[in-house]
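Here is the structure we will look at.
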Amino acid sequence: MPVFEDVTRALVRELNPRGDLTPLDSLIDFKHFRPFCLVLRKRKSTLFWGARYVRTDYTLLDLLEPGSSPSDLTDSGNFSFKNMLDVQVQGLVEVPKTVKVKGTAGLSQSSTLEVQTLSVAPSALENLKKERKLSADHSFLNEMRYHEKNLYVVMEAVEAKQEVTVEQTGNANAIFSLPSLALLGLQGSLNNNKAVTIPKGCVLAYRVRLLRVFLFNLWDIPYICNDSMQTFPKIRRVPCSAFISPTQMISEEPEEEKLIGEMHEDFKTLKEEVQRETQEVEKLSPVGRSSLLTSLSHLLGKKKELQDLEQKLEGALDKGQKVTLEALPKDVLLSKDAMDAILYFLGALTELTEEQLKILVKSLEKKILPVQLKLVESTLEQNFLQDKEGVFPLQPDLLSSLGEEELTLTEALVGLSGLEVQRSGPQYAWDPDTRHNLCALYAGLSLLHLLSRKSNALTYCALS
């Protein structure tokens with residue numbers, strides 16, 4: 001995983017481990033996630049591993065009629081982090097407007113990340129709503145309305161106070177040492193020294209709220225939203241004699257891009273959600289599933305390429321274009337539902353580290369995905385609602401079928417998602433802050449297990 005992404009995710013874990021603060025994934029996009037910036041949510045977002053947003057080139061102020069702008073933003077405080085990528089934290093000392101985190105190893109001792117939070121003051125937002133309406137003929141606004149896209153406004157941003165060079169030395173992701181990985185050809189990818197310079201004012205994390213657009217160019221950014229709310233709600237018919245406000249002349253319908261899993265965040269809901277998406281993938285022809293597995297196998301371990309594929313599918317769906325998978329004897333045309341399902345699983349896979357993606361390739365080759373899936377599923381099923389850390393016994397038969405090499409791969413795969421498996425016992429250490437990581441791993445394993453199982457069956461039939 002890129003150092004910048006390591007930093008932003010670690011920052012969110014420290015500041016807001018179970019809240020709605022979203023880490024920024026791309027350093028190059030930081031200027032487009034400042035307060036008042038407009039962003040779009042990815043098509044297949046889910047609460048189970050967090051919603052993700054993509055930049056636009058506009059701010060809310062760009063869409064409003066000319067007028068005065070808020071003079072400043074509210075500064076919610078300053079925070080200082082030392083050795084932030086360390087896995088184990090020795091102590092946490094709080095003083096007014098300052099938080100210092102001391103760790104054990106990982107970053108160079110000179111690296112201290114100082115951040116501040118900037119947010120839109122409620123009073124400034126209310127004044128803006130009263131004084132400036134939306135510009136009715138703005139091309140971007142009309143384009144989003146035509147495509148029925150939901151727009152979100154960045155309401156709070158965490159930014160770097162000073163330029164800092166963050167150096168990651170050794171393995172800052174794993175929660176235990178894995179010297180045996182060198183024998184598996186993975187040690188180089190896990191222990192590279194990397195560094196990134198974060199400029200002053202760089203946004204590292206942010207919070208968003210939904211923009212609502214009404215008749216007569218009125219707008220709002222409600223504090224509380226539900227999954228049926230849209231930026232451009234449909235207008236309902238009312239009697240001519242009736243007096244009704246612009247905000248009442250709407251008919252809310254569930255949005256197509258709603259946040260999956262928004263109502264009940266438990267393992268049963270996650271499992272049902274994953275099953276719905278795998279059922280759509282199962283509808284592909286045997287050749288289509290085999291082709292999808294081949295394509296993913298080539299991309300696993302190349303996170304940038306996976307993200308590029310995700311953007312390609314998103315763009316095709318937005319433009320109503322058809323997408324095909326390259327396969328023999330002929331290409332396979334993907335339906336809209338199939339593309340939606342593939343986007344869901346791509347979202348899960350891109351949450352994993354590059355190291356995990358490479359381990360998945362090895363696991364595919366060794367045909368141990370069913371064991372790994374069962375391990376993650378069993379752990380989530382037992383602990384999903386567990387809010388306290390703890391060490392719990394592991395069913396001995398879960399890993400009994402694995403040899404030494406397969407066991408090392410499995411320990412590394414789940415360990416990089418924050419689940420520490422201890423052979424003595426056997427037992428595992430549960431940390432509720434890693435739940436989202438394990439949910440993404442569960443979804444990714446579910447897809448690859450389905451595709452490899454179907455592919456093996458196809459191969460067997462062909463040989464029979």
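Cβ atoms are placed via backbone N, Cα and C, with glycine included.
Keep in mind that this structure shows the original residues, not the substituted ones.
There are 26 other CB atoms within 10 A of the CB of Ala10 (cardiolipin binding site), with all protein chains counted. The cardiolipin binding site annotation in Swiss-Prot covers Arg9, Ala10, Leu11, Val12, Arg13.
Annotation of the mutagenesis experiment Glu14 to Lys in Swiss-Prot: No spontaneous pyroptosis-inducing activity; when associated with D-184. Summarising the environment of Glu14 (mutagenesis position), the number of other Cβ atoms within 10 Å of its Cβ, over all protein chains shown, is 17.
As a published mutagenesis entry, Arg132 to Ala appears in Swiss-Prot alongside the note: Weak or no effect on ability to induce pyroptosis. Impaired ability to induce pyroptosis; when associated with A-145. Counting only same-chain residues six or more apart in sequence, the Cβ atoms lying under 8 angstroms from the Cβ of Arg132 (mutagenesis position) belong to Leu64, Glu65, Pro66, Gly67, Ser68.
Annotation of the mutagenesis experiment Leu184 to Asp in Swiss-Prot: Markedly decreased induction of pyroptosis and defects in liposome-binding. No spontaneous pyroptosis-inducing activity; when associated with K-14.
Swiss-Prot lists Leu186 to Glu among its mutagenesis entries, and the accompanying note reads: Impaired pore-formation.
As a published mutagenesis entry, Leu270 to Asp appears in Swiss-Prot alongside the note: Spontaneous pyroptosis-inducing activity. The DSSP secondary structure for Leu270 (mutagenesis position) is helix.
In the shown protein chains, 18 other C-beta atoms lie within 10 A of the C-beta of Thr278 (mutagenesis position). Mutagenesis annotation in Swiss-Prot: Thr278 to Pro, described as In Fgn mutant; gain-of-function mutation; causes an alopecia phenotype. Attenuates intramolecular interaction between the N- and C-terminal domains, hence may relieve autoinhibition; constitutively active in triggering pyroptosis; the structure shown retains the original residue.
Leu343 to Pro appears in Swiss-Prot as a mutagenesis experiment; the accompanying note says: In Rco2 mutant; gain-of-function mutation; causes an alopecia phenotype. Attenuates intramolecular interaction between the N- and C-terminal domains, hence may relieve autoinhibition; constitutively active in triggering pyroptosis. Within the same chain, residues at least six positions away from Leu343 (mutagenesis position) with a Cβ under 8 Å of its Cβ are Lys42, Arg43, Lys44, Glu310, Leu313, Glu314, Leu317.
Quoted from Swiss-Prot, the note on the mutagenesis of Tyr344 to Asp is: Spontaneous pyroptosis-inducing activity. Following the DSSP three-state reduction, the secondary structure of Tyr344 (mutagenesis position) is helix. Every protein chain shown contributes to the tally, and the Cβ of Tyr344 (mutagenesis position) ends up with 24 other Cβ atoms within 10 Å.
In Swiss-Prot, the entry for mutagenesis Tyr344 to His states: In AE mutant; gain-of-function mutation; causes an alopecia phenotype; constitutively active in triggering cell death. Mice also display hypoplastic mammary glands, impairing lactation function. The structure shown retains the original residue.
Record note (Swiss-Prot), mutagenesis Tyr344 to Cys: In Bsk mutant; gain-of-function mutation; causes an alopecia phenotype. Attenuates intramolecular interaction between the N- and C-terminal domains, hence may relieve autoinhibition; constitutively active in triggering pyroptosis. The unchanged residue is displayed.
Its Cβ taken as reference, Ala348 (mutagenesis position) is surrounded by 23 other Cβ atoms within 10 Å in the chains shown. One mutagenesis experiment catalogued in Swiss-Prot, Ala348 to Thr, is accompanied by this note: In Rim3 mutant; gain-of-function mutation; causes an alopecia phenotype. Attenuates intramolecular interaction between the N- and C-terminal domains, hence may relieve autoinhibition; constitutively active in triggering pyroptosis.
According to Swiss-Prot, the mutagenesis experiment Ala348 to Asp carries the annotation: Spontaneous pyroptosis-inducing activity.
The note that Swiss-Prot attaches to the published mutagenesis Ile359 to Thr is: Gain-of-function mutation; causes an alopecia phenotype. Around Ile359 (mutagenesis position), a 10 Å sphere centred on its CB holds 29 further CB atoms from the protein chains shown. According to DSSP, Ile359 (mutagenesis position) is assigned to a helical segment.
Considering only the mutagenesis positions Leu270, Thr278, Ala348, the residue whose Cα is spatially closest to the Cα of Val12 (cardiolipin binding site) is Ala348. Note on the binding-site residues Arg9, Arg13: the fewest other CB atoms within 10 A surround the CB of Arg13. In this structure the C-alpha atoms belonging to Ala10 (cardiolipin binding site) and Leu270 (mutagenesis position) are separated by 24 Å. Spatially, by CA atoms, the mutagenesis positions Leu270, Thr278, Tyr344, Ala348, Ile359 include one closest to Leu11 (cardiolipin binding site), and that is Ala348. Nearest neighbour of Tyr344 (mutagenesis position) by Cα distance, taken over the recorded positions Arg9, Arg13, Glu14, Thr278, Ile359: Thr278. If you compare Cα positions, Ile359 (mutagenesis position) sits closest to Ala348 out of the recorded positions Arg13, Glu14, Ala348. Per Cα geometry, Ala348 is the residue among the mutagenesis positions Leu270, Thr278, Ala348 nearest to Glu14 (mutagenesis position). Neighbour counts were taken at the CB atom with a 10 A radius for the recorded positions Val12, Leu270; the maximum falls on Leu270.
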